[in-house]
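> Quick one: structure below, then a few questions.
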Amino acid sequence: MLKSTATRSITRLSQVYNVPAATYRACLVSRRFYSPPAAGVKLDDNFSLETHTDIQAAAKAQASARASASGTTPDAVVASGSTAMSHAYQENTGFGTRPIYLDMQATTPTDPRVLDTMLKFYTGLYGNPHSNTHSYGWETNTAVENARAHVAKMINADPKEIIFTSGATESNNMVLKGVPRFYKKTKKHIITTRTEHKCVLEAARAMMKEGFEVTFLNVDDQGLIDLKELEDAIRPDTCLVSVMAVNNEIGVIQPIKEIGAICRKNKIYFHTDAAQAYGKIHIDVNEMNIDLLSISSHKIYGPKGIGAIYVRRRPRVRLEPLLSGGGQERGLRSGTLAPPLVAGFGEAARLMKKEFDNDQAHIKRLSDKLVKGLLSAEHTTLNGSPDHRYPGCVNVSFAYVEGESLLMALRDIALSSGSACTSASLEPSYVLHALGKDDALAHSSIRFGIGRFSTEEEVDYVVKAVSDRVKFLRELSPLWEMVQEGIDLNSIKWSGH
């Protein structure tokens, strides 16, 4: 008779430590079916904290009511992670009171329903999804494939076209390096734009060192590319066009469908970095002729450390993998997948599709209120196209105020002056430079990010706080004093000393 793994472990332990096997047997807990108390809280899909209400207290009460209806207690809901939704008012951290969070382009808070989905994969369902000889592997592999289907459904793709990665940076590198390397004997030219994310720009520059030529398209003062310039840049040896769908600093939405049509007509692969667009704007890879698309989980209220790349199968896109190994993910991305992250990513994608209309209406309403309030102050400018912009990303320049000074003055609000990936640099935004903004305006820009869990009272507070502190900082500025006196600063010949 075959012994179970647990029984064999008990026998070995009793022999090594000379302790009766019955002692270990009495303490044995079936790990496979163990579930911690917090993991047992199941939040109803309809729990949408700020989608249907603007007051966090009311939203918490709504969550508690739903938990009570499902047989749990309000305390259990709080323990399961609903306190994460009151992120603006948490105390007892190493940095004092938690500020209001309006930096959604950097990352989004994990939805409690996503966390709830992930927990069981840290306890009972811990099998390797690539182990196909026993139920531990079958269980997690089923969950992985279900998640893959949810990720694909959001963009009308085939699940087999979704390759899981560690995030959008890896996905972008796979494309910018993998496609040109595969076609390097006949195709030596890449086209991208000057306002792409740093990982795309750096990957393109890396390919220049390998002998490829890269054309960086300009954008107009609204942040949009010129389609005629794109067509003129295409050469017989062009292998790839990469254009970001939604810009991470100014939220501008590029004409993806038109770009896809141009690329398909010229038989060139079209890649779009959709880290800021996936689940937030309508994307159909077939309708838009997209061949490759990068996705990030933590931008859609999912876990960090997981992302995906869409790779078209018909017509088939070929690329060299960055990683060598066991040939997982159809040979394009070797390495053992993390089922908790993949499952969380899939649940986040499912919720984004399910709540798409409600989320968009909520974010648009708060964005309109924020923009109206911020632009009511004099000498403020909305950066990027007002007509082709994702509402959840608002980038405003406050003339005669240093952006870093304003950020420090707004310590009770979590904001940024540009991409989180380059926030350590004090250089003005290269994206705003590409729009033709001078150093002064580029330095004075602040990015506001609105998301699913943002509230109307937070927006009201932010508008008032920003207006008050901009006024205070301007009163300290000699340049502002000169402007108030009617002096044209552009007419002054500044000394170089």
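Any Cβ shown, glycine's included, is placed from N, Cα and C.
Don't look for the substitutions in this one, it keeps the originals.
Residues annotated as active site, cysteine persulfide intermediate in Swiss-Prot: C421. Positions annotated as pyridoxal 5'-phosphate binding site by Swiss-Prot, on the basis of similarity to another entry: A168, T169, N248, Q276, S296, S297, H298, T336. Feature annotation from Swiss-Prot assigns [2Fe-2S] cluster binding site to C421. For the mutagenesis of I191 to S, Swiss-Prot gives this note: Disrupts iron-sulfur (Fe-S) cluster assembly and decreases cytosolic tRNA thiolation. Exhibits constitutive up-regulation of the genes of the cellular iron uptake system. The structure shown keeps the original residue.
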> Just how many other Cβ atoms lie inside 10 Å of the Cβ on S296 (pyridoxal 5'-phosphate binding site)?
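So the number of other Cβ atoms within 10 Å of S296 (pyridoxal 5'-phosphate binding site) is 28.
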> List nothing but the largest Cα to Cα distance in Å, as a whole number, among the residues A168, T169, N248, Q276, S296, S297, H298, T336 that the record says bind pyridoxal 5'-phosphate.
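Looking at A168, T169, N248, Q276, S296, S297, H298, T336 as a set, their Cα atoms extend up to 30 Å apart.
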> Any same-chain residues 6+ apart from T336 (pyridoxal 5'-phosphate binding site) with CB under 8 Å of its CB? Would you list them in sequence order, or say none?
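Residues satisfying the criterion: N128, P129, H130, G326, Q328.
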> Between I191 (mutagenesis position) and S297 (pyridoxal 5'-phosphate binding site), what C-alpha distance do you get in Å?
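On Cα coordinates alone, these residues lie 26 Å apart.
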> At 10 angstroms around each C-beta, which of the binding-site residues T169, N248, Q276, S297 has the fewest other C-beta atoms nearby?
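Taking T169, N248, Q276, S297 as the binding-site residues, the minimal 10 Å Cβ count falls on T169.
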> Long-range neighbours only, meaning 6 or more apart in sequence with Cβ under 8 Å: which ones does H298 (pyridoxal 5'-phosphate binding site) have?
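T107, T108, T110, G167, K304, G305, I306 - these are the non-local Cβ neighbours of H298 (pyridoxal 5'-phosphate binding site), listed in sequence order.
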> Validating a neighbour-count step here. Other CB atoms within 10 A of the CB of I191 (mutagenesis position): how many?
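Counting Cβ neighbours of I191 (mutagenesis position) within 10 Å gives 25.
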